[in-house]
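Undergrad: Here's a structure for you.
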Amino acid sequence: MSNRKYFGTDGIRGRVGDAPITPDFVLKLGWAAGKVLARHGSRKIIIGKDTRISGYMLESALEAGLAAAGLSALFTGPMPTPAVAYLTRTFRAEAGIVISASHNPFYDNGIKFFSIDGTKLPDAVEEAIEAEMEKEISCVDSAELGKASRIVDAAGRYIEFCKATFPNELSLSELKIVVDCANGATYHIAPNVLRELGANVIAIGCEPNGVNINAEVGATDVRALQARVLAEKADLGIAFDGDGDRVIMVDHEGNKVDGDQIMYIIAREGLRQGQLRGGAVGTLMSNMGLELALKQLGIPFARAKVGDRYVLEKMQEKGWRIGAENSGHVILLDKTTTGDGIVAGLQVLAAMARNHMSLHDLCSGMKMFPQILVNVRYTAGSGDPLEHESVKAVTAEVEAALGNRGRVLLRKSGTEPLIRVMVEGEDEAQVTEFAHRIADAVKAV
């Protein structure tokens, strides 16, 4: 891993007004990116955003920086992250830029780049942009300055793309669906996609005001969706996060259906249709029930580190076409280049329509194991608790007791002095007791 100063695993992110998410930094970032990308030939960059109020300020700053470097900006307006990846490909733009902090609150924002083919920018290009940031900002000759324009049909183009991933011979006319768009970037996309495919749609979380993105709605908080599905006696609910790269579903009984279950349904349907190539990639946090259910179907399963970037890397390494995180990032490389909540949701709906089965019944082949997560704070600088003999001994005892019907995962938080203790097994009471036993051992260090 390179020692980049600004770019993390998912672009540049932070609180608006605090470095680096400030207008002056973002202007210079636009200029530096423009200088680097202009070397590659194309003169246009796609810029999309979610519905945060700060998006207006940041897209203006980016556009000014790009123009100073001689590149033109094409604005999409509020648009899901995967839509920007798609439009970057179809417009043959040199790059796409998304202004979003995904599932974070409105006061955060971030900048993420896509390359010309709709995938993440290569590390070398990000490093070149950072190197350019160290230079004094300059301006091309007036005649060479970049321009700005809007892609007026951006939403329509992406809606048609999404619909094209749903089989022509199927219809959603039998389904009543509640869709929750998190007051985010899918608010004008997802309801229209579902309606045009025939569904009876009830939309919530579709009234963005700049500050209500992800606020008690969307994929990170499905309580409002669960309540509405039950109240409307709907067949199911679908929730997206603020930038539309995650999807979580709710069955007609109000049960949450997470990314693990969604991947199970899509992988099993792919197998039935003879379209599954290779296996499926999850993460260290993927439920053991997923692994066992896929094993019963004869589908290979591999675990990547937590993070959709690492899931994609493992998929590419294996040559597999499907991967997911339990948080709802689902990557289907036969359809898209990045996690796409709408496209993933449509594949589940296709399985429902083709098999005339409810979402609840499609999930029935996979038994979710209870997963207990305990966060333990430790004193930074006092050594690594995970290396302590007492912690290792208790962990070994628990692993021996669980055998091959459970798992223990201990990992450090990347952002604060926390040890995350996760224990998974068939018996919830036993798993809870084991998790707290390990947590107590960590605290005692």
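Glycine is treated like the rest: Cβ placed from N, Cα and C.
None of the listed substitutions appears in this model.
One mutagenesis experiment catalogued in Swiss-Prot, Ser100 to Ala, is accompanied by this note: 2% of wild-type activity. Here Swiss-Prot notes a mutagenesis experiment, Ser100 to Thr, with the remark: 20-fold increase in the non-specific phosphoglucomutase activity towards glucose-phosphate substrates (non aminated). One entry in Swiss-Prot concerns the mutagenesis experiment Ser102 to Ala. Its note says: Loss of activity in the absence or presence of glucosamine-1,6-diP. The annotation Mg(2+) binding site is assigned in Swiss-Prot to Ser102, Asp241, Asp243, Asp245 on the grounds of similarity to another entry. The active site, phosphoserine intermediate annotation in Swiss-Prot covers Ser102.
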Undergrad: Where Ser102 (mutagenesis position) and Asp243 (Mg(2+) binding site) are concerned, what is their Cα separation in Å, rounded?
TA: 5
Undergrad: With a radius of 8 angstroms around the mean position of the C-beta atoms of Ser102, Asp241, Asp243, Asp245, what other residues of the same chain does the Mg(2+) site pick up?
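TA: For the Mg(2+) site the neighbour list reads Asp50, Pro80, Thr81, Ser100, His103, Gly184, Ala185, Phe240, Gly242, Gly244, Arg246, Gly341.
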Undergrad: Report the same-chain neighbours of Asp243 (Mg(2+) binding site): residues 6+ apart in sequence with Cβ closer than 8 Å to its Cβ, ordered by sequence.
TA: Asp50, Pro80, Thr81, Val98, Ser100, Ser102, His103, Gly184, Ala185
Undergrad: Given the mutagenesis positions Ser100, Ser102, which one is most crowded in terms of C-beta atoms within 10 angstroms?
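TA: Sorting the candidates by Cβ neighbours within 10 Å, the top entry is Ser100.
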Undergrad: Residues with Cβ closer than 8 Å to the Cβ of Asp245 (Mg(2+) binding site), same chain and 6+ apart in sequence?
TA: Pro80, Thr81, Pro82, Ser102, Asp308, His329, Thr338, Gly339, Asp340, Gly341
Undergrad: In sequence order, which same-chain residues at least six apart have a C-beta under 8 angstroms from Asp241 (Mg(2+) binding site)?
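TA: When sequence neighbours closer than 6 are ignored, Asp241 (Mg(2+) binding site) has Ser102, His103, Ala182, Gly184, Asn214, Gly218, Ala219, Thr220, Gly328, Gly341 within Cβ distance under 8 Å.
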Undergrad: In the three-state scheme derived from DSSP, which category covers Asp245 (Mg(2+) binding site)?
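TA: In the DSSP reduction, Asp245 (Mg(2+) binding site) maps to coil.
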